[in-house]
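Everything below concerns the one structure shown next.
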Amino acid sequence: MSNDVDDESKIETKSYEAKDIVYKSKVFAFKDGEYRKAEILMIQKRTRGVVYYVHYNDYNKRLDEWITIDNIDLSKGIEYPPPEKPKKAHGKGKSSKRPKAVDRRRSITAPSKTEPSTPSTEKPEPSTPSGESDHGSNAGNESLPLLEEDHKPESLSKEQEVERLRFSGSMVQNPHEIARIRNINKICIGDHEIEPWYFSPYPKEFSEVDIVYICSFCFCYYGSERQFQRHREKCTLQHPPGNEIYRDDYISFFEIDGRKQRTWCRNICLLSKLFLDHKMLYYDVDPFLFYCMCRRDEYGCHLVGYFSKEKESSENYNLACILTLPQYQRHGYGKLLIQFSYELTKREHKHGSPEKPLSDLGLISYRAYWAEQIINLVLGMRTETTIDELANKTSMTTNDVLHTLQALNMLKYYKGQFIICISDGIEQQYERLKNKKRRRINGDLLADWQPPVFHPSQLRFGW
């Protein structure tokens, strides 16, 4: 018995050191007053020591951050990633057998499923965007190359690529591992210093500076304050480079053609990617229009937010990407952008819907807008109505109307048919919102606006 006790006393729990932490391992890092499991996405050696870029489990990516070993509790252990399975290679002279007739028929009739993309460790050749640049470009925006660390994307057939583009237009989900790491520390735009939320494919050298200075009019980017000040002395732009199509006593809207203002539109896409996680930037902005909302002062028109849309959308999308700059969020500008997009859709005599997927904040804003529009219409009607009639009056798609009614639990089955029913709670909540003073888009100020018409050559990607 005593021998067993001696043997147990010799058993020691494994102790870990900082050198045991590897890429993609999981550790317990201090966050919000307690230690939480976090995944190691990058390890860097700096002058002050080794730092780790971590993603906390069940947390949004915008909360990813750099931490030191002092924030990691090694006594709780390290969870290592599973080893990668070796790929099976066919030997020389071996030909794959043809599948049986039954298997061939099954493969034809079965619905196809797209496998999730896996990042490759190979480095692609440097790629540059095609098309001519705008006049007046500078060293800060001559080209927008992908970062060297960018991984080679999966090879897709023409049909798969078209389907992927059609699913999300100008932007798609970014499958690359490098895109999981926020590469810009801080940006300075106007009087505001902002910490970005996500990765954006700015040139590599900008990830090595403390602050990236961005012009609030042309959105050119610089790595030093001196370069930025020299640019401001020469920059003559005081508003977005397009036509002002809407103006009231509060805001203005400018319409910009991506084909005519490539550099400006690319710069605004790079900036917006810092605050959008679910989408990846395409450098060819030719097939898109940009509608920019600005506030005016004695210095010019300052961008508050914008949305882009395809010049021609086969799915009737009236919006490709939407963003309110962080310094202007929670002031009601998002709803103004959404309302303006639907006002344009009404002038086009169409039904519209935003491209999917929406960001988390975008989805919240759209659901609130849809709910307000539908409840307002239903409460104001004295006769029976249908989903198609609601869609026609709001320029929303029938799917969006149906989704909103279901989300609000307004569809009830009564005497063999579905009816629209508003509960007392929803009506009271709507009355409270109605009493709040909020700015709205005046559709009458768009009476002179005509939907732009484009030649087929102006609608294709030019890369």
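From the backbone N, Cα and C atoms, a Cβ is placed for every residue, glycine too.
Sequence annotations record features per position, and here Swiss-Prot assigns domain 'Tudor-knot' to 22-74.
Residues or ranges marked as domain 'MYST-type HAT' by Swiss-Prot: 179-451.
Under the three-state DSSP scheme, Arg330 (acetyl-CoA binding site) falls in the coil class. In sequence order, the list of same-chain residues 6 or more apart from Arg330 (acetyl-CoA binding site) whose Cβ falls under 8 Å from its Cβ is empty. Sequence annotations record features per position, and here Swiss-Prot assigns acetyl-CoA binding site to Ala320, Cys321, Ile322, Leu323, Thr324, Gln329, Arg330, His331, Gly332, Tyr333, Gly334, Lys335, Ser359.
Under its mutagenesis annotations, Swiss-Prot gives Leu344 to Ser the following note: Temperature-sensitive mutation; sensitivity to DNA damaging agents even at permissive temperatures. Impaired repair of DNA double-strand breaks (DSBs) through homologous recombination. Leu344 (mutagenesis position) falls within a helical segment according to DSSP.
Other Cβ atoms within 10 Å of the Cβ of Glu355 (active site, proton donor/acceptor), summed over all protein chains shown, number 23. Here Swiss-Prot flags Glu355 as active site, proton donor/acceptor, drawing on similarity to another entry.
Neighbour density at the Cβ, taken as the number of other Cβ atoms within 10 Å, is lowest among the binding-site residues Gly332, Gly334 for Gly332. Per-residue pLDDT, averaged along the domain 'Tudor-knot' (22-74), amounts to 90 for this model.
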